[in-house]
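After the structure tokens below, expect a handful of questions from me.
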Amino acid sequence: MSEKPFVDAPPPEDGVAHQVSPHDNGSLSEEANSINEYTGFGAHQEGEIRELARTFTNMSHDSGHDLSKTNTSQDLLKYLSHMSEVPGVEPFDPEQISEQLNPDSPNFNAKFWVKNMRKLFDSNPDYYKPSKLGLAYRNLRAYGVAADSDYQPTVSNGLWKMAVDYWHDMRKIDESRCFDILKTMDGYFKPGEVTVVLGRPGSGCSTLLKTIACNTYGFHIGEESQISYDGMTPDEIHKHHRGDVVYSAETDVHFPHLSVGDTLEFAAKLRTPQNRGEVSRLEHAKHMASVTMATYGLSHTRNTPVGNDFVRGVSGGERKRVSIAEVSLSGANIQCWDNATRGLDAATALEFIRALKTSAAILDATPLIAIYQCSQDAYDLFDNVIVLYEGYQIFFGKASEAKQFFLDMGYECPQRQTTADFLTSLTNPEERVVKPGFENKVPRTAKEFSDYWRNSSNYKVLTAGIDKYLAEVADGSQREAYRASHVAKQSDHTRPSSPYTVSFFMQTRYIIGRNFLRMKGDPSIVIFSIFGQGVMGLILSSVFYNLQPTTGSFYYRGAAMFFAVLFNAFASLLEIMSLFEARPIVEKHKKYALYRPSADALASIISELPVKLCMSTCFNFSFYFMVHFRRDPGRFFFYWLFCGLCTLCMSHMFRSLGAVSTSLAAAMTPATSVLLAMVIFTGFVIPIPSMLGWCRWIQYINPVSYVFESLMVNEFHGRKFECAQFVPSGGPYDQVAAVNRVCSTAGARPGEDFVDGTAYLQTSFEYVNAHKWRNLGIVVAYIVVFLGVYIALTEFNKGAMQKGEIALFLRGSLKKVRKQREQNEAKVNDVENNLPNEKISYSDAMEKDSGESSTSDDKLPNQRQIFHWKDLTYQVKIKAENRVILNHVDGWVKPGQITALMGASGAGKTTLLNCLSERLTTGTVTDGVRMVNGHGLDSSFQRSIGYVQQQDIHLATSTVREALTFSAYLRQPSHVSKKEKDEYVDYVIDLLEMGAYSDALVGVAGEGLNVEQRKRLTIGVELVAKPKLLLFLDEPTSGLDSQTAWSICKLMRKLANHGQAILCTIHQPSAILLQEFDRLLFLQKGGKTVYFGDLGKNCQGLIDYFEKHGAHPCPPDANPAEWMLEVVGAAPGSKAAQDYFEVWRNSEEYQEVQRELAYMENELGKLPVDEDPESRKKYATSLIKQYFIVTWRTFQQYWRSPGYIYSKFFLVITASLFNGFAFFHSGTSQQGLQNQMFSMFMFYMPLQTLIQQMLPYYVMQREIYEVREAPSRTFSWFAFIASQITTEIPFQVVLGTVAFFCWYYPVGLYQNATPTDTVHERGALMWLLVTAFYVYTISLGQMVVAFMEIADNAANMVNLMFIMCLNFCGVLATPEALPGFWIFMYRCNPFTYLIQAMLSTGLANTKIVCSSREILHFQPPSGQTCGQYMQQFISAAGGYLLDESATDQCDFCAMSQTNTFLDSVHAVYSERWRNFGIFIAFIAINMIGTIFFYWLARVPKSSKSKNH
């Protein structure tokens, strides 16, 4: 049971629960406070304890008292030490333990459970070996390289930038290109203490946490830095104890279709220790997962999918708690939490920090947490605080001493400002307040703050503590004890030096189980794949149905076997896409030391085996027997064995390509090149005798060629095939002697009426029976080699390095940005060096705002309409149950008022916003009305509102200004001039203080704009639209620091003062922030209203309501939001004294709300409705204007995505050149003609990959459109589809032109036009056909994905359609050979007309010259020359004799003109232009289909039953 029970964060286990650390400088009372102040959720004593703690905190803040010297502190310790006796038992059997230890019981007590585990560990320390881990660093410095010269590459400069970057990488790092992220700093952390890291975004908080967690990939640590983890170096920690020092990122990355319970149980299994007592691994893991879910309020979500921004699942706050629980289960001693409270409501955030405190105090964990918004109650829980300012450390010490340190420095803390906000505000020159008389004494710049700190007595205490710590760990005893504890946790067969808890094979087993659960959560891909293989087996086999055992089936038998091999080989190509979907999660779990990436690689292969078996069975059974291959059990199972091995081999190879690549586009391009090489050199397209010498080696290293050879031998060896066609034959030739004719098939001998299959293989392919089983060993060897390569690459490939949250600009704007930056720095220095005598504090900021007037403020819209709703009820169907999400919610939003929408995570806040704004996509609004001024909502409602979503969803390649301009141009009325829109965009940029990065690209999460900048942009996008009715904001302050959150609230107040109606959800409002709201709508679980009314001054209206209805009094210095959450039972672990939903429904306040709503409905409805047709339009701008603006943005996105465009060109150039030179100057023999025909077939191979490359970009843009732009009526779906179609066409035309030159001339098709002097005309037509093919490629992909939700399924559908097009185009099987049922496919197939046009244009009107292998030999009748004997046959069937006068042996070539060959495949030269026109029509059909299918599948249809 060495695993740290996780309530909260994986606590380090150490010796005695209440023991004071030997190197602790201070205070038994502080340690006691750590243990006691937070012992028990919801107990009666909780209030008394909190009051005592708050009293002590105030004493400390006011007078700097050392609590260890007060009797009161000792009394508190004594009081808490007499709490309920803890049993110290194993809590895994629910029938043998108390309800307080049972996580499935409503009476479960998380802190009691932790204490029980501590006592259990202490009862047998030699067995459990509890561990703890401290940390110290000295002269710590972190730096990055060359950010200032970095810029966003485009198609025009991407290659140059790539070359420059490569040159820099090859050289030693130039110090002039380095910039410091963290300046030199010192610190140390003792087990049992919780440390908070404070600083504004960009100050280095995340970098510090990453450095401590040894997660430094992407930046560098200075050589002078000294870091010690109880005597261990960062390198030792990373190699041997990675999972004991973890970093929890701000973003939440999980498998969206996996349930919460399965996600957490999986993490628990992989950290289940060996020394866990008598309980089984499974029971232990289930119990630990249940404990974390109960602790973090997730028990009710056990069977709910985690979800993500695009897959429906738990709420955003619940998803954040899942991330917290996962880290907790990882069992780390040192936990680095990066803004872990983002998205949590205030009470849940407080409980999370309490849980960390419990884990630290009782289990000796060492948590560090960076928080941007920290309440006073939360701050009081921390032992230490670090304050960072632009990378400088300006304080490190006791949290209770930090405030006084800066007060003594000469700064002033405004009234009602929390300590955390005060400390953070000191790093902002425009926020901090200087005491009178200290104006010229206080430090101003970040460096001055740092110098002041380093010269202080506090710093000397810190350095003394570091020296003492390093001296204590110098003997290595703590290191050895820690390693012994680590080894005791490890399962059997795990290396002691491994950072993992369970063995490799156990990891693999658990991951296999998880993978099956993922398939169960989203079975569509698996079902679609299996179904698709079965359908394709039936379709392909029907093309070659029931081949007869004659020589006429030789070509078709070979073609059928070739397709069977290819279909089995490349069935796994799309696995590359799923690899990249899972990679971020695998990398995260590697950092947590849950499992090796190689274990995930092996497990993914094993878990796919049943799927592959089903796919192989569905395809091969029907295919083998319908084609009428050899009906022999041994032959069939040999065929099935090789097909299965071929699938495995190629799966491993494609996975290896994916593992070595850093992006999907980078993986798919080489995969297609490899695929093309394998197809061409399988042995069918170009038989071995016809392969050119320079590329013959490709066949030797091609595993597919060995499979094809063995299967052909399996089918042909030892069989005699009746001759289907003799030369000469027909008429009088049927009566000639056998010696005077020969079968017209390779391997035939004169005088025989059959052809031996072995001879045919030897003559045509150079295949021999002796290789049949030899090839089995070769293929198995390839499987093993590729498997090893894949596992090794997965284990050691570091993946893509993140650039970090560093703004990237376009190359052309770098000079402007640098100049602006210099001006800003000068301005900042001016502000810092000329501090005014009076600074604006929180308390008077709004007074100043309201007092000053600005002409620019007149730009803000002024509204006068009221939005109100009544009895709003919404439910969704989950399995067989209708779950109510919103329960009869009432309310209104009036112009000039800000209404706060609050509630616990999962209470339905975002759902209510979506319901009010008509953005619901699932479920049913079963009751209620929504009105504007007493009238129902019209078609213009959605564009009349602004909706700031919780997720910051933007196009990564747009700049900030472009994103704002795009919204303004499309959403402001069309009568507003472009100049006015541009001016308003500039105004909003100034209003939101985005000028410094207005020309920066948005980037993706983690790279580009930081969280704060993204949130400002999200708000700005809605503001520039000038919403005339209402502004919704969903968590606008989530993830922001307190100062930025305050500025957002000031902005909302400014908007409200100009008549804007605002409804805003908010999770963690401080007391000061909450006062800026006018009204509050509070929801509890189930979407039930608990309160809707005025807040009043200092929130007194809210407090009076709840106190009037039985709530315990709100302390004067408490945060009303947190107090309210506890009162109504919305905080984890708290219970409401009564049902406040019923209290509300029975209150006088509720009756007043009903009367007000009735008045609005009756009286406002009498007001005239705006009849202006402009205001009632669904979209603000015309469709043609939407089209041009959206098309320009889409083109811009592609231009700024050089990786996508370059991968297209690289794929097309390599494929075309390879194809051209593999069939180099094929000549005009029969085999040469067939080679040229197959070269055209191979020319089509990039189609699938080009579409697969396009799909992620299309889906990404579609998600942005459907999640954000469509609901806000920015532009219509038709403009979106039309822009996607239009943007791709120019790129495809250029691709087609490049492909034409790289392929047409090497193959030598132009030579076929020389005899008729039509080189230019036929070359021009071939160029048109080639470019049309590339345009068709993208049009097909867009049509398929238009109605598909998942890119993988769209790719599968494209593969299915592509294969069907190739099979039914009349070349592999002529119309005469096709079953009658499939003739319609031949007629409706675009490739029929494309291949006929290309064949006739490329091959027509030239002579055939047979090679020696193609010459047929037979004797003429006695007394006749060959010319006399064959004259009648040649005139009827064609062909020519080498020597017409020969009398002993006739040498005959069966064809003399290419037109004869073309006639056999119905490629008529005179129809070439007609066929081209028909193919163009198919492109148009695809485009129309794209529009139709998108409308059919994805455009919401109006519902007559919708009740407004």
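Just so it is clear, glycine is given a Cβ too, placed from its N, Cα and C backbone atoms.
Although substitutions are noted, the structure shown does not include any of them.
Keep in mind that this is a model prediction, so the values were computed, not measured.
As annotated by Swiss-Prot, domain 'ABC transporter 1' applies to 165-415. Quoted from Swiss-Prot, the note on the mutagenesis of Val704 to Leu is: Leads to azole antifungal resiszance. The feature domain 'ABC transporter 2' is assigned by Swiss-Prot to 867-1110. What Swiss-Prot lists as ATP binding site is Gly903, Ala904, Ser905, Gly906, Ala907, Gly908, Lys909, Thr910, and the listing cites sequence analysis.
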Distance between Gly906 (ATP binding site) and Val704 (mutagenesis position) at the Cα atoms, whole Å?
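It is 53 Å, counting Cα to Cα.
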Which of the three DSSP-derived classes (helix, strand, coil) applies to Lys909 (ATP binding site)?
helix
For the C-alpha pair, I'd like the distance in angstrom between Lys909 (ATP binding site) and Val704 (mutagenesis position), rounded off.
57
Which residues, sitting 6 or more apart from Gly903 (ATP binding site) on the same chain, put a CB under 8 Å from its CB?
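Correct list: Asp345, Lys909, Phe1082, Leu1083, Gln1084, Val1090, Ala1130.
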In the same chain, which residues outside the set Gly903, Ala904, Ser905, Gly906, Ala907, Gly908, Lys909, Thr910 have their CB within 8 A of the centroid of the CB atoms that define the ATP site?
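For the ATP site the neighbour list reads Ser315, Gly317, Asp345, Thr911, Leu1083, Lys1085.
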Does Gly908 (ATP binding site) have same-chain partners at least 6 apart in sequence with Cβ under 8 Å from its own Cβ, and which are they?
Ile885, Leu886, Leu1083, Gly1086, Gly1087
Between Lys909, Thr910, which of the binding-site residues has its C-beta surrounded by the fewest other C-beta atoms within 10 Å?
Thr910
Looking only at DSSP and grouping its letters into three states, which state does Gly903 (ATP binding site) belong to?
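In the DSSP reduction, Gly903 (ATP binding site) maps to strand.
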Do me a favour and check the Cα-Cα span between Val704 (mutagenesis position) and Ser905 (ATP binding site); whole Å is fine.
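On Cα coordinates alone, these residues lie 54 Å apart.
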For the domain 'ABC transporter 2' (867-1110), would you mind checking the mean pLDDT of the predicted model?
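Mean model confidence (pLDDT) across the domain 'ABC transporter 2' (867-1110) is 87.
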Three-state secondary structure of Val704 (mutagenesis position) from DSSP?
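Val704 (mutagenesis position) sits in a helix per DSSP.
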